Amino acid sequence: MKILIVEDDTLLLQGLILAAQTEGYACDSVTTARMAEQSLEAGHYSLVVLDLGLPDEDGLHFLARIRQKKYTLPVLILTARDTLTDKIAGLDVGADDYLVKPFALEELHARIRALLRRHNNQGESELIVGNLTLNMGRRQVWMGGEELILTPKEYALLSRLMLKAGSPVHREILYNDIYNWDNEPSTNTLEVHIHNLRDKVGKARIRTVRGFGYMLVANEEN
């Protein structure tokens, strides 16, 4: 799962990124509403953590706009605005939860988990490709009824490939899914994790699309 963090306070942003990674989530971070909207258009996210005091636009206006565009992913507002009126306004415009700064990281983690569970229960919580089943709420993967033990990076790669099963995924998209896990990623980071993932799901199942990226197929015979 991948989280989009929209926060213009650099110090807090770094802390939020670290907190997300510690919990096993990949994340992208932006500092303006415009950049956030561009990220939503270009990527696939499971949740947005949104500050309201953005430099280019009020976060409530941004939230209202993305809801009008039919983005249904859960949004957690993270803000210093602490009045009842502020909270009601945020929830009414489309937020799924509202957390006031300062906050405890444990509470933030719990609220994110609750939002993801709720969202997954409302829609498709499982991805199924051949005999592979990925439960997005539990972050578990089974192959032929047997649970696979994956690292967080392997899980991030497999979930992306399963979402686009049968279609090639560009290596840059896959690289971005795991980039945040490494402070100084090497040039072969992606290849190493693809190799390890192939050992677990079947070598011929993840195919190299020369000059582009990788593609997951339903079984090794396809």
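Cβ atoms here come from the backbone N, Cα and C positions, even for glycine.
Where a substitution is noted, the model still shows the residue that was there originally.
For the domain 'Response regulatory' (2-116), the DSSP counts in helix, strand and coil order read 55 helix, 25 strand, 35 coil. The domain 'Response regulatory' annotation in Swiss-Prot covers 2-116 and rests on sequence analysis.
According to Swiss-Prot, the naturally occurring change Thr31 to Ser is described as follows: In strain: ECOR 35, ECOR 36, ECOR 38, ECOR 40, ECOR 41, ECOR 51, ECOR 52, ECOR 53, ECOR 54, ECOR 55, ECOR 56, ECOR 57, ECOR 59, ECOR 60, ECOR 61, ECOR 62, ECOR 63 and ECOR 64, ECOR 65 and ECOR 66.
Neighbour density for Ile128 (variant position): within 10 A of its CB lie 13 other CB atoms from the protein chains shown. Natural variation at this site is recorded by Swiss-Prot as Ile128 to Asn, annotated: In strain: ECOR 51, ECOR 52, ECOR 53, ECOR 54, ECOR 55, ECOR 56, ECOR 57, ECOR 59, ECOR 60, ECOR 61, ECOR 62, ECOR 63 and ECOR 64.
Natural sequence variation is annotated in Swiss-Prot for Val129 to Leu, with the remark: In strain: ECOR 19. The Cβ neighbour count for Val129 (variant position), using a 10 Å radius and every protein chain shown, is 19.
Where Swiss-Prot documents Gly144 to Ser as a natural variant, the accompanying text is: In strain: ECOR 44, ECOR 48, ECOR 50, ECOR 51, ECOR 52, ECOR 53, ECOR 54, ECOR 55, ECOR 56, ECOR 57, ECOR 59, ECOR 60, ECOR 61, ECOR 62, ECOR 63, ECOR 64 and ECOR 72. The Cβ of Gly144 (variant position) lies under 8 Å from the Cβ of Asn131, each on the same chain and at least six residues away in sequence.
Here Swiss-Prot notes a natural variant, Arg207 to Pro, with the remark: In strain: ECOR 27. Long-range C-beta contacts of Arg207 (variant position), restricted to its own chain and to partners at least six residues apart, with a cutoff below 8 Å, comprise Tyr214, Met215, Leu216, Val217.
What Swiss-Prot says about the natural variant Tyr214 to Phe is this: In strain: ECOR 27.
Shown are the variant positions Thr31, Tyr214; of these, the residue with the fewest other Cβ atoms within 10 Å is Thr31.
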